[in-house]
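Asks: Straight from Swiss-Prot, here's the annotation block:
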type	residues	note
MUTAGEN	E255 to A	No activity
BINDING	E255, T300, D475, H476	Mn(2+) binding site
MUTAGEN	G298 to A	Reduced activity
MUTAGEN	T300 to A or V	No activity
ACT_SITE	T300	active site
MUTAGEN	H416 to A	No activity
BINDING	H416	substrate binding site
Amino acid sequence: MSSQKKKISLFAFFLLTVITITLKTYFSYYVDFSLGVKGLVQNLILLMNPYSLVALVLSVFLFFKGKKAFWFMFIGGFLLTFLLYANVVYFRFFSDFLTFSTLNQVGNVESMGGAVSASFKWYDFVYFIDTLVYLFILIFKTKWLDTKAFSKKFVPVVMAASVALFFLNLAFAETDRPELLTRTFDHKYLVKYLGPYNFTVYDGVKTIENNQQKALASEDDLTKVLNYTKQRQTEPNPEYYGVAKKKNIIKIHLESFQTFLINKKVNGKEVTPFLNKLSSGKEQFTYFPNFFHQTGQGKTSDSEFTMDNSLYGLPQGSAFSLKGDNTYQSLPAILDQKQGYKSDVMHGDYKTFWNRDQVYKHFGIDKFYDATYYDMSDKNVVNLGLKDKIFFKDSANYQAKMKSPFYSHLITLTNHYPFTLDEKDATIEKSNTGDATVDGYIQTARYLDEALEEYINDLKKKGLYDNSVIMIYGDHYGISENHNNAMEKLLGEKITPAKFTDLNRTGFWIKIPGKSGGINNEYAGQVDVMPTILHLAGIDTKNYLMFGTDLFSKGHNQVVPFRNGDFITKDYKYVNGKIYSNKNNELITTQPADFEKNKKQVEKDLEMSDNVLNGDLFRFYKNPDFKKVNPSKYKYETGPKANSKK
């Protein structure tokens, strides 16, 4: 490269950087992101959508000259690559994309080290090959660079071409997916049609809009939501209303549990024999097999939030992290004010995770038994926290000392991605799909099942079982779409988008003192739990703002919204813009008569719930049946075993 003609000009370096970033992004679409790409138009959009913003950003550096212009171009390209790779790793773990809201959850990463490290793949070097080559040239082969300035009069042309390409991209996107930016809640749609870089810009704009919404909110906004939710309220079932008044309420959170495990056998052995028994209808528990999680990016925290508030989580980020200082009318506070319940949460992790130590105060939760109340010695810990069997045993001992009535929420941890378990704790062989995540899930789910059985037996021994309402539920899916190939081997069937929606069943079991069990096939979600519990306790709900309906009410609403705008009814499901029959998961070509009504209801539910959170609307509510929670009243002391970790 001794001649001037063979040197790399700044514009050539610009083109190389744009092309390699575009190719890496296209690679990620097919290797790491599950975007459901079909047809020539969508593939063309995938090739087009990274280019516009990447070229626009990097073209700014064409105004510079000399070596620093190359360095600025390199740094800009590296930052875009880093954004792409950060999304790749995040998607592998959460099946979603990074937003400005999720940056508020970065403090959780330290506590999830093992799970995060499992998200790295051997081929990840592909994302940085070009970066290393460019860095080598900039440091060791500067003589290859033509440092003459690029003609500034052509820079606006490059920028204009980038903007024009963006609008062409948007036109294709709107043709293939109408009202993309105004109606969709699903980040996968946005990334598929706009690319991860334009999505980041879009998310930034939405974040600013949401922050402004609180400042502009008024009592009129609250009135609109109240009028909407009151139209949806259902009458309680007289056979169940008040039957659990002042009974203890125990809520058991099964981490990452999905009900495809119920009655599932691996190598001839039942994966969850105890839960199978509870699901039979012959025990005192009523089992809801068509109960779905409704979480978004907040995952576990979203499930807690939805079940204790009958609100949906946020479309971006976690309500715990972003709206933890809002005013709420939560289930624990209502139970306290109406019937004198004392509430607690028990969890084998530290209290700052998911901002729990702050948000629980706004829920009116009296006590938080975090990791400092348990022996966190290395032998007792696996993956993200305390082993479930030890957690349940110690928690039952704490509960035995409580004064009735209490509302107690237990959050398990062992059945958490990446589903690792000490060999001595494994009592079933892994499945043999070849996918470490799916195969490990079988073992950790069995361990969770055994831990739950030991806990229920412990409650009986301690005299707590008969006088308690006991709820059991899965918080969110454990196996994401990234593992569909392995799931097909495990289940012996094709995992289509419709089937994956079916797999979002996480189950709900409830034991009510004085009532026999059974199987209830109503379609329901986590948003329905709060009104159910209030009615069981004999509390009139007409003045409470809730989006769910009582599971035992004859008027229970069987339309189950998902956070991305999809939904399922007792007859069909709406997934990725298509309608499928629940009977056989086949595509329905004739639109059901109630489809538009249900779709509008789902969109309105999510919109109204978002308005409540973004506007902090409960601060305006003068509810005659509720006194606003004063969070300063609550303080969560460090437990007696704070120094047990070794």
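Glycine too: its Cβ is placed from the backbone N, Cα and C atoms.
Nope, none of those substitutions made it into this model, it's the original residues.
Describe the structural context of each listed feature in the structure shown, including burial, neighbouring residues and relevant distances.
Replies: The number of other CB atoms found within 10 A of the CB of E255 (mutagenesis position), across every protein chain shown, is 25.
In the structure as shown, the Cβ atom of G298 (mutagenesis position) sits within 10 Å of 27 other Cβ atoms. Taken residue by residue with DSSP, G298 (mutagenesis position) is part of neither helix nor strand, so it is coil.
Cβ neighbours within 10 Å of T300 (mutagenesis position), excluding its own Cβ and spanning all shown chains: 21.
Cβ neighbour count for H416 (mutagenesis position): 22 (other Cβ atoms within 10 Å of its Cβ, all protein chains included). Under the DSSP three-state reduction, H416 (mutagenesis position) is assigned to coil, being neither helix nor strand.
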Asks: Does H476 (Mn(2+) binding site) have same-chain partners at least 6 apart in sequence with Cβ under 8 Å from its own Cβ, and which are they?
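Replies: Sequence-distant Cβ neighbours: S256, H293, T295, K299, T300, D302, S303, T506.
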Asks: Taking the centroid of the Cβ atoms of E255, T300, D475, H476 as the Mn(2+) site, which other residues of that chain lie with their Cβ within 8 Å of it, listed in sequence order?
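Replies: Other same-chain residues with Cβ inside the cutoff are H253, L254, S256, F257, H293, T295, K299, S303, H416, G474.
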Asks: Using C-alpha positions only, work out which of the recorded positions E255, G298, D475 is nearest to H416 (mutagenesis position).
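Replies: That would be E255, the closest of E255, G298, D475 to H416 (mutagenesis position).
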Asks: How big is the gap, in Å, between the Cα of G298 (mutagenesis position) and that of D475 (Mn(2+) binding site), rounded to a whole number?
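Replies: Their Cα atoms are separated by 11 Å.
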Asks: Tell me the coarse DSSP state (helix, strand, coil) of H476 (Mn(2+) binding site).
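Replies: For H476 (Mn(2+) binding site) - judged by DSSP and reduced to three states - the answer is coil.
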Asks: For D475 (Mn(2+) binding site), list the number of other Cβ atoms lying within 10 Å of its Cβ atom.
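Replies: Taking all protein chains shown, D475 (Mn(2+) binding site) has 25 Cβ neighbours within 10 Å.
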Asks: From the Cα of D475 (Mn(2+) binding site) across to the Cα of E255 (mutagenesis position), what is the distance in angstrom?
Replies: 6
